[in-house]
Every structure is written in C-alpha cells, then in structure tokens.
Amino acid sequence: MGESERSEAFGIPRDSPLSSGDAAELEQLRREAAVLREQLENAVGSHAPTRSARDIHQLEARIDSLAARNSKLMETLKEARQQLLALREEVDRLGQPPSGYGVLLATHDDDTVDVFTSGRKMRLTCSPNIDAASLKKGQTVRLNEALTVVEAGTFEAVGEISTLREILADGHRALVVGHADEERVVWLADPLIAEDLPDGLPEALNDDTRPRKLRPGDSLLVDTKAGYAFERIPKAEVEDLVLEEVPDVSYADIGGLSRQIEQIRDAVELPFLHKELYREYSLRPPKGVLLYGPPGCGKTLIAKAVANSLAKKMAEVRGDDAHEAKSYFLNIKGPELLNKFVGETERHIRLIFQRAREKASEGTPVIVFFDEMDSIFRTRGTGVSSDVETTVVPQLLSEIDGVEGLENVIVIGASNREDMIDPAILRPGRLDVKIKIERPDAEAAQDIYSKYLTEFLPVHADDLAEFDGDRSACIKAMIEKVVDRMYAEIDDNRFLEVTYANGDKEVMYFKDFNSGAMIQNVVDRAKKNAIKSVLETGQPGLRIQHLLDSIVDEFAENEDLPNTTNPDDWARISGKKGERIVYIRTLVTGKSSSASRAIDTESNLGQYL
C-alpha cells in the first residue's frame, strides 16, 4: 500500500492543507505505522503482538483528531476570507464619488440624452445598462462622476405650484402663472402629455384610457429651473365647494310653482336661446336672479331645473343629441365658503368665477348658484364678531360687473332672509330678477302631492274597492282628502297665536307654514306606515288613513319649531313679514297633551351672537 493510499485509509484528505508542525508529526506517525505493519506481516500464527494492534488503533484515533482540527481550520479560513471580501466591497463603496441627479429633457437616436443638472443643460451618454428609448421626458435620472446616465428614477414629487393658463398648440408645452403672477412657458412631462394631447394630434387618437384633460385654472407641480410641469395637483378647497354637473331635475319634477318657473325661464333661457333677438332689440340679458322665500319651498330645486332645461334647449338649438346636453351648474355651499384667514374667502370667490369663465368660454351656459346667500353676502356694517362682509361683498360685485364681464354666465342666489343681503347686490344690473318662492296654497299642494302619489304606488284593496278598482280615481281622491285636511281652518290645525307690536293678535294655522318639503315628509311618513302595516297584517297598499295620520304626526313634530329667543326673527325666516311680532303662543292640540306654551321677547335686548 502506497503512502497516499495509506493516508486516505486513515481518513486524511489527499489535498488537505496542514501546518508545518502537524505535517512533521503526521509523517512520523506514518513511518511508525509502516514499521508496525511490516512486523504484523512477518508474524506467524495466532500469537500476533497485541501491543502492535493497540498502537495502530491509537495512531488511527490521533489521525482522526488531526483531520477534524484541519477541517475546522479550513472553515475558519473560509469565513475570514468572506469577511475580508465584504470589508473590501464596503471600502470600495464608501470610496465611490457622489452621484448627481438631473431632469431628462430629450432623448436622441445615438443613445445620448439631454439632461438639466446643476443649473446647466448638458448632452450626456447613457450606460449600456440603460435603455435610452425607455426614458421619459421629465423623468429624474442618476449620473455618475463621469456624468453618464446610470439609473432611471421617477418623476419629481416636490416643487412649486403654478396655475395653468393655457395649453399651447403643439400639446407639449403650457403657459403657467406662478408666484406674483409671473408667466412662463414650461414643458409638460409625459404623464401630463398623455392627459392633455389635443384630440386632433395623431398621438391622441389611440389613447382611450388617458385621464381627463388639463384645463385652465388647474394647479400644476412645476420645476421652474428645469422648465417642466410634472403633475396636476387637486385644489381641494375649491373642488369641495364647486359641483360641476347637469342636474337630473326637470321642471316637470316641481309642483305648485308654475308662475315662478315661467318667470325664471323668461329671465334665464330666453337670453341664451335667442341672443340675436336680444341684440336686435339692444336688450341686455340679466346677470343674476334672486330666489327668495321661506325654507323648503323649492328654491334650490328650481335652480337645478334651470340648468337641466337650459342644457337641453341649447342642445336642440345646436342640433345635438338632447341626451348629451351639456351645461354647468356650479353649486356653491355658502357657509363653507367662509374662511377664518384674511383674504381666503375672497380668493375662493375669484377662483369660482374664474372656473365659470373658463367653462363659458366654450360657449356652454354656466350657472353659478349661491345657496344661503345671506350667510356670506350680508349687508356691510352689520357684522358683530367679524367684518368679513366688508371685503367679500365688493369682491362679488367686481366679479359680476367688473371689467372682464360675464359672458354665458348667470348668477342665481337663494335665501330665506333677503332682507339681510347687501342692497348693492340686489340693485338692477346685478341680481336683476327677484322671484319670490311662496308657500304652496291648496291648489299648489295638490300639484305637489301628485308628484309623490302616483298611480304606480301600491294602494290598499279596501280603498280601491270604494272606486270600483279605478286606481287613478282613488289616488286623486286621496290627494283631495289629504289637502282638505291639511288646509282646513279647524281647531286641530291651529298652530300659533301671535301678538304684534301694535297689540293686534292673529291666529295662524299650519297651512300658513306648509312647504313642499313638509308635503314630501308627510308622504314619506305615510309610505313608512304602509310598510309597517304590511309587516304587521300582511295586507299591502297605501291607505288614505296612513296619510291623515301622517299629517297629525307632522303637525305635532312642528310644535317646538317656534321656540326661539326672538319671535320676530323666527317669523321672518319662516316667511312672515310685516308688523313686528313680540309674543307667540302655541295652540297645538294634536297628540301632545302638554299645555300650550308662550314665547315672549323683551325690547332693547341688544345684539347677540
């Protein structure tokens, strides 16, 4: 057996590295083992020397121990080598020069790119690992010490906010207005170009999934040094106040206000639909309409119906499809327009009218509707805790009849305290037309009930049987009975006894405080009672008794409404004008068993918050 074979027989790897001391000792052991093996081979019979066999086992054990030590040493050396490599990589990384960043301006066919970096426009090469064709304009790129593009980043997410004035003809540039009304032309980054390409350009034809187009007045994130706009920033404070839509409300949905509807159609629709006739007669269309009257009588509903009707009529004049009629109804939530910071309310008003002019420039009618107009345009000088109206009112006046003017824009205001609105707003030439939306009388109430009680409603079999199954006659009788009950001057319908400043007294009935909203509430309450009746008895259908019970419940709930510190203010809000009221006594005798209550007011109370 050779030396290498004997080494492998003892479990020592042929190529295992050993220290000098271990190698010498191992070589001595090998020689001793060779001598002992020769002695064993020369021995004859069964009396082989046991000492030699024992020595061999000891030598083998020692060889195994040395092999284990050698294996452990190899693992230690391997770990040390890996740590050295990691440290070398860290040293190399820390020793690298800093990288720069820039904004990509353009790409070229020879794999070079134009980059704006460190205030300079430079043409640079791309690393072989970068596909220059995949880079997008306006994208952030990383540069090494040799000014080579080595990595593509995202689009810039911080910068200045500028307002879009207009998109230039090529669709890739825009005119924006920055701080201090400074105008500049900037490039549009690729995400904005996808939104904003004009429909006539070839790049826009196949883009069916692009977001909505940019429009003048949008806020853009701009890098003024690189000359790029990256993103459209929503204007939350204005978007929350402005609702752009064509309301799905028509004049047919409004009951009991035919005279007022005719007035507002004459004021709004005629100037838009017959501009030539107005020019021929040198007649100036009204700039605004004021709808005033008690709460719940349909002021907001009429304003929505005006926008809907005007859009359809304009579509007919242009020969467009009525289903694709387009108009804009900017619904301004009056109290939310107020802002505690100086100048913010005025700025919001400017933005609203700027948006209206932008829409109207397309030739589309725009209605700016101010609900609760008295809350933001109070008479100047009447403020107690603030004087915001001294600047807000002039801002509205300048927008209505300023130098720029309003073309295709009409302002509609709604209020139940028209006496609190500044007189300068109500003068002719501003809100020219003033339409009072009165409380419904018995005839108007029948019209309103007919909008809610239709022949499609399920009617109880017993009520139908009284009219030989004629559903139309049954519904008509229901409406007549419920209107008679609501407008009857009986003791159960007495509501208030008011005392005027001159000592006169007057008994007022619930019919004096009816409104379209109350009628809708009565019908809804009756329908709910009909549903409960189905669940309890299993007999479906609406009954006249459900409506009569609902009237009693509705009147009883209104018992606490006049409980106010100042009866005269409450009466004005409710639509009661004339002599000042100093004393109110409730006369409700419905389901409530409590005694009637009186509300008095003292004179010279002064102003209160």
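Using N, Cα and C of the backbone, Cβ positions are placed for all residues, glycine too.
In this structure the noted substitutions are not present, so the sites keep their original residues.
Looking at Swiss-Prot, you'll find the mutagenesis Arg173 to Glu noted as follows: Impairs Mpa hexamerization; when associated with A-187 and E-235. Less than 8 angstroms from the CB of Arg173 (mutagenesis position) sit Ile167, Val185, Val186, Trp187, Leu188, each of them six or more residues away in the same chain.
Quoted from Swiss-Prot, the note on the mutagenesis of Lys235 to Glu is: Impairs Mpa hexamerization; when associated with E-173 and A-187.
In the three-state DSSP classification, Leu301 (ATP binding site) falls within a helix. Sequence-distant neighbours of Leu301 (ATP binding site) (same chain, 6+ residues apart, CB-CB distance under 8 A): Val249, Asp253, Ile254, Gly516. Look at Swiss-Prot and you will find Gly296, Cys297, Gly298, Lys299, Thr300, Leu301 tagged as ATP binding site, backed by sequence analysis.
The mutagenesis experiment Lys299 to Gln is recorded by Swiss-Prot, whose note states: Reduces both ATPase activity and ATP affinity. Abolishes proteasome substrate degradation and protection against RNI.
DSSP assigns Asp371 (mutagenesis position) to a strand segment in the three-state reduction. Swiss-Prot gives this note for the published mutagenesis Asp371 to Ala: Severely reduces ATPase activity. Abolishes proteasome substrate degradation and protection against RNI.
Within 8 Å of the centroid of the Cβ atoms of Gly296, Cys297, Gly298, Lys299, Thr300, Leu301, where the record puts ATP, the same chain has further Cβ atoms from Leu291, Gly293, Pro295, Ile302, Ala414, Ile437, Ser515, Gly516, Ala517. Asp371 (mutagenesis position) has its Cα within 10 Å of the Cα of none of the binding-site residues Gly296, Cys297, Gly298. When Cβ atoms from all protein chains are considered, those within 10 Å of Lys299 (mutagenesis position) total 26, not counting its own.
A strand conformation is recorded for Arg173 (mutagenesis position) in the three-state DSSP classification. Around the Cβ of Cys297 (ATP binding site), 27 further Cβ atoms fall within 10 Å across all displayed protein chains. Within the same chain, the residues at least 6 positions away from Gly296 (ATP binding site) whose Cβ sits under 8 Å from its Cβ are Ser515, Gly516, Ala517, Met518, listed in sequence order.
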